[in-house]
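S.K.: According to Swiss-Prot, the feature active site, proton acceptor maps to Asp317, an assignment based on similarity to another entry. As annotated by Swiss-Prot, pyrroloquinoline quinone binding site applies to Arg136, Thr180, Ser195, Gly196, Gly197, Trp257, Arg344, Trp490. Feature annotation from Swiss-Prot assigns La(3+) binding site to Glu198, Asn275, Asp317, Asp319; the stated evidence is similarity to another entry. Among the sequence features in Swiss-Prot, the mutagenesis site Asp319 to Ser is noted as follows: Loss of efficient ethanol oxidation with La(3+).
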Amino acid sequence: MRMRNHFLTAVGLAALSVGLALPAIAEVTEQDILNDAKTTDDVVTYGLGPQAQRFSPIKTLNRDNIKGLVPAWSFSFGGEKQRGQESQALVKDGVLYVTGSYSRLYAVDARTGEKKWEYNARLPEGILPCCDVVNRGAALYKDKVYFGTLDAKLVALDQKTGKVVWRKDIDDFKSGYSYTAAPMIVKGKIITGVSGGEFGVVGRVEARDAETGEVVWKRPVIEGHMGELNGKPSTMTGKANESWPGDTWKFGGGATWLGGTYDPELNLIYFGTGNPGPWNSALRPGDNKWSASRLAINPDNGEIVWGFQTTPHDGWDYDGVNEFVPFDMQKDGKTVKAGATADRNGFFYVLDRTNGAFLSATPFVSNINWAKGIDENGRPIYDDANRPGDPAKSEDGKKGKSVYATPGFLGGKNWNPIAYSPDTRLFYVPSNEWGMDIWNEPVNYKKGAAYLGAGFTIKPTFEDHIGSLKAIDPATKKVVWEYKNKAPLWAGVLTTAGNLVFTGTPEGFLKAFDAKTGEEVWKFQVGTGVVASPITWEQDGEQWIGVAAGWGGAVPLWGGEVAKTTAGINQGGSFWAFRLPKALASR
């Protein structure tokens, strides 16, 4: 945590919302949200649809004409505030909404890049973001735009003016809570989680009335905690002490820091849950449910419908928060309502999304050694020789046995979202090849202090690359193609009906690949690392591509030896928009 304090002191400017008036904007409806994966003029959800497949049906741009894709404009986030820019933008009626580091939100003319308005949150001293001062995006609904802030607040703004409509506390930032994800809109409710898993917080998913900001329900994800519905206690999550000893469940982690997906047909929202607290697993024997899990939740009342734990009794910070992407899979001549997730533990899971039944788990990174495999029920077959030792059993009682474990704690895949193409039936997974030395240390919970109980050094697995973009067939469980990158990959992925896959690199490139073969067909240098998720939309009869740029995130803060591969990369803060001119579209 000491690594980050030097830039937190810059926080504390007064909230500011200034800019130009916007023309009339049609309200974003429930139907707009549900149809976002099919429509082309707008992008109104994080993930290009509630299922977050990040697939666009636009096929104007293809490998034959992509050489004509050129920059249209670049918008600077301004000021001295830089750090990581991990936001996915939204577009509605010619206005682009993009969040920036330090809890900022901008409305920009999508044709010209002219700023319409901006909102700068009032961030107090002492905020505790674990992994840089990032924000991953906003949500649109009716006439408002919503986003969360690093001091654990949820803000609703007027889309036209950027003026605050309401501002609500998610939780107490002094206890370690924060918020970095893009909210999700489901049936008139705004769905959020919490960040702060390294500080002994308790993860939860909650729903608020999108008009008023008032809480409708809360669902803690750690066993023993009581849910809430309409202001009253509802049901307990699991059973107290069933998989947590003593009072460890009170500070059990499981932060829901990445946001969720939604299946409207099944009426289920899917959330991943983070690492248990503390990292030192010797202090909490048991499965520690529902940390490091995927949960299906009823959006009407917050009840858990099913849960699947990818790393029970996690001892490596393998988290479990990565997105669960619904898709339909052909198996034995039948269509299976499936969902997939590329877990930080290095396995690519496919589950039945109706009931959480385990279908398959396949390694997607090299040299996994914390587990010997996954059994027929989806449970890891642990290699206990590669679990960090209990410091209480060491000679000095201060440091347990150190082990080398693969993947490293930043994961086979971290936050950066995968994409799925129904055309190729492939998932595109931004992964990293690294391991770590890790050991356990004594720790006690203290409000607002890091609750790790572990030390670590992360190291690259190979000399020639760390980053690896892989195309994975969920039916055959095979890697179809792979692109290797020298530095870690930290950007999200976009795929299109034009047989293209887009992602960014820390070296400053936005790149495009042939979706079937993995051949690199285009790249553009934006001058700083790309760690955001690209989008695409149609405007004036042309296809546009957009991405935020600005190096940062967890790698330079936590990356140890692998951070050396990015040591010379400049920070930045901007949004780049590219277009394929009509005259070049047919070439």
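Cβ coordinates come from backbone N, Cα and C, glycine included.
Remember, it's a predicted structure, so these values are computed and weren't measured experimentally.
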S.K.: Output, ordered by sequence, the same-chain residues six or more apart from Asp317 (active site, proton acceptor) with a CB under 8 Å from its CB, or 'none'.
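M.R.: Correct list: Asn275, Trp279, Arg344, Phe409, Ala454.
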S.K.: Roughly how many Å separate the Cα of Arg136 (pyrroloquinoline quinone binding site) from that of Asp319 (mutagenesis position), to the nearest whole number?
M.R.: 18
S.K.: Is it possible to get the count of other C-beta atoms within 10 angstroms of the C-beta of Asp319 (mutagenesis position)?
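M.R.: There are 30 of them.
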S.K.: Sorry to bug you, but what's the C-alpha spacing from Gly197 (pyrroloquinoline quinone binding site) to Asp319 (mutagenesis position), rounded to the closest Å?
M.R.: 9
S.K.: If I restrict to non-local contacts, at least six residues apart, and a C-beta distance under 8 angstroms, what lies near Gly197 (pyrroloquinoline quinone binding site) in its own chain?
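M.R.: Spatial neighbours, sequence-distant, of Gly197 (pyrroloquinoline quinone binding site): Cys130, Gly203, Gly253, Gly254, Ala255, Trp257, Gly274, Asn275, Gly277, Asp319.
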S.K.: Taking only the residues the record lists as binding pyrroloquinoline quinone, namely Arg136, Thr180, Ser195, Gly196, Gly197, Trp257, Arg344, Trp490, what is the largest Cα to Cα distance between any two of them, in Å to the nearest whole number?
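M.R.: So the binding residues stretch over 20 Å, Cα to Cα.
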S.K.: Using DSSP, would you call the residue listed as 'active site, proton acceptor' helix, strand or coil?
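M.R.: Going by the DSSP assignment, the residue listed as 'active site, proton acceptor' belongs to neither helix nor strand, so it counts as coil.
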S.K.: Tell me, if you would, which residue among Trp257, Trp490 (binding-site residues) has the fewest other CB atoms within 10 Å in the structure shown?
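M.R.: Among the binding-site residues Trp257, Trp490, the lowest count of other Cβ atoms within 10 Å belongs to Trp257.
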S.K.: Quick one: pull the CA-CA distance for Thr180 (pyrroloquinoline quinone binding site) versus Glu198 (La(3+) binding site), whole Å only.
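M.R.: With the alpha carbons as reference points, the distance is 14 Å.
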S.K.: Other than Glu198, Asn275, Asp317, Asp319 themselves, what residues in this chain have Cβ atoms within 8 Å of the centroid of the La(3+) site's Cβ atoms?
M.R.: Gly197, Gly253, Ala255, Gly274, Pro276, Trp279, Asp314, Tyr318, Phe409
